[in-house]
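Down below is the structure, laid out as C-alpha coordinates.
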Amino acid sequence: FDGRNAAANDKASDLVALTVRGCCSHPACSVNHPELCG
(Lines of atoms letter the chains of each structure in order from A and count residues from 1; the text may use other names and numbers.)
(Lines give C-alpha, C1' and ligand atoms only; values in the text may rest on other atoms or scores of the structure.)
Protein backbone atom coordinates (compact mmCIF):
# COMPACT_ATOMS: atom_id res chain seq x y z
CA PHE A 1 0.00 0.00 0.00
CA ASP A 2 1.43 3.34 -1.08
CA GLY A 3 0.35 6.24 1.12
CA ARG A 4 1.39 8.77 -1.48
CA ASN A 5 -1.05 7.32 -4.00
CA ALA A 6 -3.86 7.41 -1.45
CA ALA A 7 -3.17 11.08 -0.75
CA ALA A 8 -3.14 11.87 -4.47
CA ASN A 9 -6.42 10.04 -4.95
CA ASP A 10 -8.00 11.95 -2.06
CA LYS A 11 -6.91 15.24 -3.59
CA ALA A 12 -8.28 14.22 -6.99
CA SER A 13 -11.66 13.25 -5.56
CA ASP A 14 -11.79 16.51 -3.58
CA LEU A 15 -11.20 18.42 -6.81
CA VAL A 16 -13.94 16.46 -8.54
CA ALA A 17 -16.34 17.16 -5.67
CA LEU A 18 -15.61 20.88 -5.89
CA THR A 19 -16.07 20.82 -9.67
CA VAL A 20 -19.37 18.95 -9.33
CA ARG A 21 -20.70 21.48 -6.82
CA GLY A 22 -19.64 24.34 -9.08
CA CYS A 23 -21.22 22.66 -12.10
CA CYS A 24 -24.48 21.98 -10.29
CA SER A 25 -24.81 25.65 -9.35
CA HIS A 26 -24.76 26.58 -13.06
CA PRO A 27 -27.98 25.59 -14.86
CA ALA A 28 -26.28 25.06 -18.22
CA CYS A 29 -23.70 22.73 -16.67
CA SER A 30 -26.17 20.85 -14.48
CA VAL A 31 -28.41 20.27 -17.52
CA ASN A 32 -25.42 18.83 -19.40
CA HIS A 33 -24.43 16.60 -16.44
CA PRO A 34 -27.67 15.52 -14.71
CA GLU A 35 -25.96 12.34 -13.46
CA LEU A 36 -23.65 14.52 -11.34
CA CYS A 37 -26.31 16.77 -9.87
CA GLY A 38 -29.12 14.29 -9.21
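Backbone N, Cα and C define each Cβ position, glycine as well.
In Swiss-Prot, the entry for mutagenesis SER25 to Ala states: 1.9-fold decrease in ability to inhibit alpha-3-beta-2 nAChR and 1.4-fold increase in ability to inhibit alpha-6/alpha-3-beta-2-beta-3 nAChR. The structure shown retains the original residue. Less than 8 angstroms from the CB of SER25 (mutagenesis position) sits no same-chain residue that is six or more residues away.
For HIS26 (mutagenesis position), no same-chain residue that is 6 or more apart in sequence has a Cβ closer than 8 Å to its Cβ. Swiss-Prot lists HIS26 to Ala among its mutagenesis entries, and the accompanying note reads: 1350-fold and 65-fold decrease in ability to inhibit alpha-3-beta-2 and alpha-6/alpha-3-beta-2-beta-3 nAChR, respectively.
Here Swiss-Prot notes a mutagenesis experiment, HIS26 to Asn, with the remark: 1.4-fold decrease in ability to inhibit alpha-3-beta-2 nAChR and 6.4-fold increase in ability to inhibit alpha-6/alpha-3-beta-2-beta-3 nAChR. In this structure, HIS26 (mutagenesis position) belongs to neither helix nor strand by DSSP; it is coil.
The note that Swiss-Prot attaches to the published mutagenesis ALA28 to Val is: 4.5-fold decrease in ability to inhibit alpha-3-beta-2 nAChR and 2.5-fold increase in ability to inhibit alpha-6/alpha-3-beta-2-beta-3 nAChR. In PeIA-5667; 33- and 270-fold increase in ability to inhibit rat and human alpha-6-beta-4 nAChRs, respectively (IC(50)=0.20-0.48 nM); when associated with N-30; R-32 and I-36.
Here Swiss-Prot notes a mutagenesis experiment, SER30 to Arg, with the remark: 4.6-fold and 7.5-fold increase in ability to inhibit alpha-3-beta-2 and alpha-6/alpha-3-beta-2-beta-3 nAChR, respectively. In sequence order, CYS23, CYS24, LEU36, CYS37 constitute the residues six or more apart from SER30 (mutagenesis position) in its chain with CB-CB distances below 8 Å.
Here Swiss-Prot notes a mutagenesis experiment, SER30 to Ala, with the remark: 3.3-fold and 2.4-fold increase in ability to inhibit alpha-3-beta-2 and alpha-6/alpha-3-beta-2-beta-3 nAChR, respectively.
Listed in sequence order, the residues of the same chain lying 6 or more apart from PRO34 (mutagenesis position) and placing their CB within less than 8 Å of its CB: none are present. PRO34 (mutagenesis position) falls within a helical segment according to DSSP. According to Swiss-Prot, the experimentally introduced change PRO34 to Ser is described as follows: 1.5-fold decrease in ability to inhibit alpha-3-beta-2 and no change in inhibition of alpha-6/alpha-3-beta-2-beta-3 nAChR, respectively.
Quoted from Swiss-Prot, the note on mutagenesis experiment PRO34 to Ala is: 3.3-fold decrease in ability to inhibit alpha-3-beta-2 nAChR and 1.3-fold increase in ability to inhibit alpha-6/alpha-3-beta-2-beta-3 nAChR.
The annotation that Swiss-Prot gives for the mutagenesis experiment GLU35 to Ala reads: 5.2-fold decrease in ability to inhibit alpha-3-beta-2 nAChR and 1.4-fold increase in ability to inhibit alpha-6/alpha-3-beta-2-beta-3 nAChR. Non-local contacts of GLU35 (mutagenesis position) by the CB criterion (under 8 A, 6+ apart in sequence, same chain) are absent.
Swiss-Prot gives this note for the published mutagenesis LEU36 to Ala: 7.2-fold and 4.8-fold decrease in ability to inhibit alpha-3-beta-2 and alpha-6/alpha-3-beta-2-beta-3 nAChR, respectively.
Looking at Swiss-Prot, you'll find the mutagenesis LEU36 to Ile noted as follows: In PeIA-5667; 33- and 270-fold increase in ability to inhibit rat and human alpha-6-beta-4 nAChRs, respectively (IC(50)=0.20-0.48 nM); when associated with V-28; N-30; and R-32. A simple way to gauge crowding: the CB of LEU36 (mutagenesis position) has 14 other CB atoms within 10 angstroms, across all the protein chains here.
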